[in-house]
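If you check Swiss-Prot, you get these features:
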MUTAGEN   R155 to L or F  Decreased inhibition by mambalgin-1
MUTAGEN   D347 to A  Loss of inhibition by mambalgin-1. Changed pH-gating as lower pH is required for activation
MUTAGEN   D351 to G  Decreased inhibition by mambalgin-1. Changed pH-gating as lower pH is required for activation
MUTAGEN   Y360 to A  Loss of inhibition by mambalgin-1
MUTAGEN   S478 to A  No effect on phosphorylation
MUTAGEN   S479 to A  Loss of phosphorylation
Amino acid sequence: MELKAEEEEVGGVQPVSIQAFASSSTLHGLAHIFSYERLSLKRALWALCFLGSLAVLLCVCTERVQYYFHYHHVTKLDEVAASQLTFPAVTLCNLNEFRFSQVSKNDLYHAGELLALLNNRYEIPDTQMADEKQLEILQDKANFRSFKPKPFNMREFYDRAGHDIRDMLLSCHFRGEVCSAEDFKVVFTRYGKCYTFNSGRDGRPRLKTMKGGTGNGLEIMLDIQQDEYLPVWGETDETSFEAGIKVQIHSQDEPPFIDQLGFGVAPGFQTFVACQEQRLIYLPPPWGTCKAVTMDSDLDFFDSYSITACRIDCETRYLVENCNCRMVHMPGDAPYCTPEQYKECADPALDFLVEKDQEYCVCEMPCNLTRYGKELSMVKIPSKASAKYLAKKFNKSEQYIGENILVLDIFFEVLNYETIEQKKAYEIAGLLGDIGGQMGLFIGASILTVLELFDYAYEVIKHKLCRRGKCQKEAKRSSADKGVALSLDDVKRHNPCESLRGHPAGMTYAANILPHHPARGTFEDFTC
């Protein structure tokens, strides 16, 4: 009997019945379905209700899982007050790239056709449209008889012939304090030689402002020098029909992209630009499409990633690949394009890339971005009351003041910034919470209930497998070993002397019954 019991123990204890498990389970309704009663209408109704609830639960959970894998996001908009804000970088360019007075005979010889001042035969194309004074100067410079051309460099030409901020800047104030041309850093763009205020480069700290409103930002008065504009006798990519400046307000962490993102400021007006800093936070895939910026910007010519840096980087690579040169405003160490390369290759290629090619330069949105919202308003200057005063102050005519002077006032509207943040509409915690809530509502289950079911299923499966297969053989082998051990123990525990001593007559044998034992003796004496 002991061997049989131990064999059953090795084979595995039989799990409790389904009725016993159901009666103690925390899963609602299970005890009513698997009860000890005979099959009845009550049990059938309970089973039907349980299966219906389970089906609804599966449908709801499936819908929640599908919704999660759509990776929806929502946008949170907030305004945060600040005690101070970093003033943005302000880049400005004169819409005229080259000053007429700075174009030399050598410049005209090499770049006259590019500037539409000369035709391909080095002749002035239409003398009837020229101003007499400009025509006389141009005819003298265009006389190339016995002229020996010198080496020409486009970068040097842009730098020398571009408008000088020291000549354009008539007045400058930041937060009521006087500033000067030294506070502007030269930067080259597609508009040529431009200037950036508060660039934050060359070891200069970024300027901050403590208040909002006019008078607490940058206010400058500029002379656009229309008398230095190149005469327009034809159309090229370098030709400008406008008069004024182009302005871009941007973060110090991104280069200016003024030909695409700038706004115009006209002479004869004071332009007010009320700004608000906007901090944008986008989500990376799969919730969004932004690019997570790392220490390595993945750009060839810029240390930090931004959309404008990516565009300039891409345009530079495109021109180097197609024209074997780069424009003056482009970074890198490739040679600068010659005027002929500008006209024949660089300008057409860049125009095609900007306007038509939507696949070559695909720049992803960075996940963190700072931009500046703007509201512009203008008033006419000079007034009739101030025209004579300004003409006398700057030693110009009233007509010149009206045609060339502009005032630009850039300030924060209020001292706060706006955050526009993308957030996950549905996270894993929400998914688990919804599934858990639906489980509790429809079948009264929790995670521990599911563990109960798995534990019971494991015990049943283990018992079935052990009865059919390997466990049974191992049980028999183990039982045999234990049986031998038990027999030896029984022998050791057995004491025959006690039973023999208790025999009333004892046991005696004849002397000859045992060899070499001459005397009679009892069996007790022999064995004990």
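Yeah, the Cβs are placed from backbone N, Cα and C, and that goes for glycine too.
No substitution from the list is modelled in this structure, which keeps its original residues.
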Would you mind pulling the DSSP three-state label for Y360 (mutagenesis position)? coil
What does the structure give for the C-alpha distance between Y360 (mutagenesis position) and R155 (mutagenesis position)? Integer Å is fine. 27
Please identify which of D347, D351 has the densest Cβ environment, defined as other Cβ atoms within 10 Å, among these mutagenesis positions. D347
Run through the Cβ atoms and count how many others sit within 10 Å of the one on Y360 (mutagenesis position). 12
In Å, rounded, how far does the Cα of R155 (mutagenesis position) sit from the Cα of D347 (mutagenesis position)? 16
